[in-house]
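Enquirer: Below: one structure in structure tokens.
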Amino acid sequence: MNTSVTSIKLVLLGEAAVGKSSIVLRFVSNDFAENKEPTIGAAFLTQRVTINEHTVKFEIWDTAGQERFASLAPMYYRNAQAALVVYDVTKPQSFIKARHWVKELHEQASKDIIIALVGNKIDMLQEGGERKVAREEGEKLAEEKGLLFFETSAKTGENVNDVFLGIGEKIPLKTAEEQNSASNERESNNQRVDLNAANDGTSANSACSC
């Protein structure tokens, strides 16, 4: 039995109040808070799932949607292997913002990043809310930009797990394992350098001069 764990760094992006934090809460705790406080800066959560008999650990960065925090986003999506770009199906402005995030990710994030476009709050359509972003619009954008596409309800849990499982299935686990191995090797090398420096200050100074 394979007991290795593959870590996947995932970031959530989107306008304020589209339900990013609620999606994460539903995925991690299977819970929903009706009046959740806005995220300040970013929140970090983890969740483990089994995909094709392999354990995957999602390291989730839930970023704030307020405009004043937008400049911090690159710090969180840098080196991310996956991103959720979330919009509210009842708010067309949030879909426009989602387009912006997709464009920014393609320009500045890793070229191999897996992006899922997520239309949230479909439960509101059963509660008398009016859909302002057609499903076809989301599907078209996803097809044009090579994205995964889902419509979800963080409130009811509909399709939320499917989003994360879909992303996990798209990321080659071998590649993720190689990245983890390379990271561990770099850390090991750094430790060896520190050890040598401690034993021989002259060598360390010589290296710095180069």
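Positions of Cβ are set from backbone N, Cα and C atoms, glycine also.
Swiss-Prot lists these features:
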BINDING   14-21, 62-66, 120-123  GTP binding site
MUTAGEN   S21 to L or N  Locks VPS21 in its GDP-bound form by abolishing binding to GTP
MUTAGEN   Q66 to L  Abolishes GTP hydrolysis
Enquirer: When you tally the Cβ atoms that lie within 10 Å of each candidate's Cβ, which of the binding-site residues (A17, I122) has the highest tally?
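Expert: Within the set of binding-site residues, the most crowded position is I122.
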Enquirer: When you measure from the Cβ of S21 (mutagenesis position), which residues in the chain that are at least 6 apart have a Cβ under 8 Å away?
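Expert: Result: K36, T39, A43, D62.
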Enquirer: Identify, in sequence order, the residues in the chain of Q66 (mutagenesis position) that are 6 or more apart from it along the sequence and have a CB within less than 8 Å of its CB; answer 'none' if there are none.
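Expert: For Q66 (mutagenesis position), the qualifying residues are A16, P38.
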Enquirer: Would you identify the secondary structure of Q66 (mutagenesis position) according to DSSP, in three states?
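Expert: Looking at the DSSP assignment, Q66 (mutagenesis position) belongs to neither helix nor strand, so coil.
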Enquirer: Going along the chain, which residues six or more apart from T63 (GTP binding site) have their CB under 8 A from its CB?
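Expert: Correct list: V11, L12, L13, K20, T39, G41, A42, F69, L72, A73, Y76.
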